[in-house]
Amino acid sequence: MSQGVRRAGAGQGVAAAVQLLVTLSFLRSVVEAQVTGVLDDCLCDIDSIDNFNTYKIFPKIKKLQERDYFRYYKVNLKRPCPFWAEDGHCSIKDCHVEPCPESKIPVGIKAGHSNKYLKMANNTKELEDCEQANKLGAINSTLSNQSKEAFIDWARYDDSRDHFCELDDERSPAAQYVDLLLNPERYTGYKGTSAWRVWNSIYEENCFKPRSVYRPLNPLAPSRGEDDGESFYTWLEGLCLEKRVFYKLISGLHASINLHLCANYLLEETWGKPSWGPNIKEFKHRFDPVETKGEGPRRLKNLYFLYLIELRALSKVAPYFERSIVDLYTGNAEEDADTKTLLLNIFQDTKSFPMHFDEKSMFAGDKKGAKSLKEEFRLHFKNISRIMDCVGCDKCRLWGKLQTQGLGTALKILFSEKEIQKLPENSPSKGFQLTRQEIVALLNAFGRLSTSIRDLQNFKVLLQHSR
């Protein structure tokens, strides 16, 4: 080989390496450049949310989610899909529920609270038996006797009003308590036609959108030639604020769920022990502006918008919990008091945020039209909560139902300001009530958003280090 050829080959190698570095640097800079600045339809900037979440909210909300009151969620994962015959499953075999056998469930939960506090938590053998069920998409229903017995008492603190969600009947034999800490939201392998059908139904039929308008990157939509989605956003910008907000909430929820899957991805499995962690390739596939034709940054901005909406709801509902009559009751007086103190501390932080979304800008037209639009808004969202029963993966269904109910509870709060202001200090109110399930869903859903924003910061660092 001649010297000239060798020099040419070496030069090409250097050029390729330089091009790779430039590409990675460009990717990082584009992601950061496009997911920044002031959000549409509000006066808040992304950097302020990042700092507020990192230093004030995330550490406290994570701690709150570990408390008994907030870690147990009752859900019916056996409700049939009301819209189509669902036959989709996770691509991983363990993406279904494997609850503990009936014989392993402590008798206290079935016999009421007659033997309350008399038994210790599940012994080691029971825990080992149930841990076999906690794999990938499987739901682990392991609970302590004391926790299960306390749930019956919690029920008497609950009441309800009109909802933005289709709530599960907690009295149904199919409803079961799930320990959320034993069932973290993460990648299960659930994907393909079944998953796309769920999101397609949500976007195409429940976002105030005519069938002639298609959202970008929809694999179930007909080919649109050179249309890169601009026609969709032209249509979206022409909508009233309320309908734009609705779409952004759904898109933000979708983005948050996708971030959780990217951040807790099955990296490898050795001798039956899975290893979970962030997957940069999956993150780029879902959010890189080049790979998503500009959609990724829009989705992430909608995540921040959703965070603002739920943050605002927490600040507005604080007076409900500040009353002495409201207890976060589990039966452990000392822990209950500590949990309420922590929750009130979080509420104080939410009220201190200076750039809240102004919900009064919504449904502010003539009373008749505003009332009709608000009801349409509520029914559309309620229908979306029903679609969550069509998710083929039980773990995905669990977290989908919880986060949908959490957002529905946030909307209920934002549109009940007058009722909250009139709450009596020392007696229950018929004007506004939250069930325990709504409270658990609200705080855990916001915790998921807080985690998503934290995960996004981590991915930015990983992209920077990969240059």
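The backbone N, Cα and C atoms fix where each Cβ goes, glycine too.
Although substitutions are noted, the structure shown does not include any of them.
Record features (Swiss-Prot):
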type	residues	note
BINDING	Arg186, Thr188, Trp199, Ser251, His254, Arg286, Arg299	FAD binding site
MUTAGEN	Cys90 to Ala	No effect on catalytic activity when DTT is used as an electron donor; when associated with A-95. Loss of catalytic activity when P4HB is used as an electron donor; when associated with A-95
MUTAGEN	Cys95 to Ala	No effect on catalytic activity when DTT is used as an electron donor; when associated with A-90. Loss of catalytic activity when P4HB is used as an electron donor; when associated with A-90
MUTAGEN	Cys100 to Ala	Slightly decrease in activity. Significant increased activity; when associated with A-130
MUTAGEN	Cys130 to Ala	Small increase in activity. Significant increased activity; when associated with A-130
MUTAGEN	Cys390 to Ala	Strong decrease in P4HB-binding. Efficient homodimerization with both wild-type and A-390 mutated protein
MUTAGEN	Cys393 to Ala	Some decrease in P4HB-binding. Efficient homodimerization with wild-type protein. Loss of catalytic activity when DTT or P4HB are used as an electron donor; when associated with A-396
MUTAGEN	Cys396 to Ala	Some decrease in P4HB-binding. Efficient homodimerization with wild-type protein, but loss of homodimerization with A-396 mutated protein. Loss of catalytic activity when DTT or P4HB are used as an electron donor; when associated with A-393
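Sequence features annotated in Swiss-Prot and their locations in the structure.
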residue : record               : DSSP class
Arg186  : FAD binding site     : coil
Trp199  : FAD binding site     : helix
Ser251  : FAD binding site     : helix
Arg286  : FAD binding site     : helix
Arg299  : FAD binding site     : helix
Cys390  : mutagenesis position : helix
Cys396  : mutagenesis position : helix
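For the pair Arg299 (FAD binding site) and Cys396 (mutagenesis position), the Cα-Cα distance reads 20 Å. The closest partner of Trp199 (FAD binding site) among the mutagenesis positions, by CA position, is Cys390; the full candidate set was Cys390, Cys393, Cys396. The CA atom of Arg186 (FAD binding site) is located 19 Å away from the CA atom of Cys390 (mutagenesis position).
If you draw a 10 Å sphere around the CB of Trp199 (FAD binding site), it holds 17 other CB atoms from the protein chains shown. Taking every pair among Arg186, Thr188, Trp199, Ser251, His254, Arg286, Arg299, the residues recorded as binding FAD, the greatest CA to CA distance is 22 Å. For Cys393 (mutagenesis position), the spatially nearest entry among the binding-site residues Ser251, His254, Arg286 is His254, judged by CA separation. On the backbone, the CA of His254 (FAD binding site) and the CA of Cys396 (mutagenesis position) stand 12 Å apart. Cys396 (mutagenesis position) has Thr188 as its nearest neighbour among the binding-site residues Thr188, Ser251, Arg286, going by CA to CA distance. Rounded to a whole value, the Cα-Cα separation of Ser251 (FAD binding site) and Cys390 (mutagenesis position) is 18 Å.
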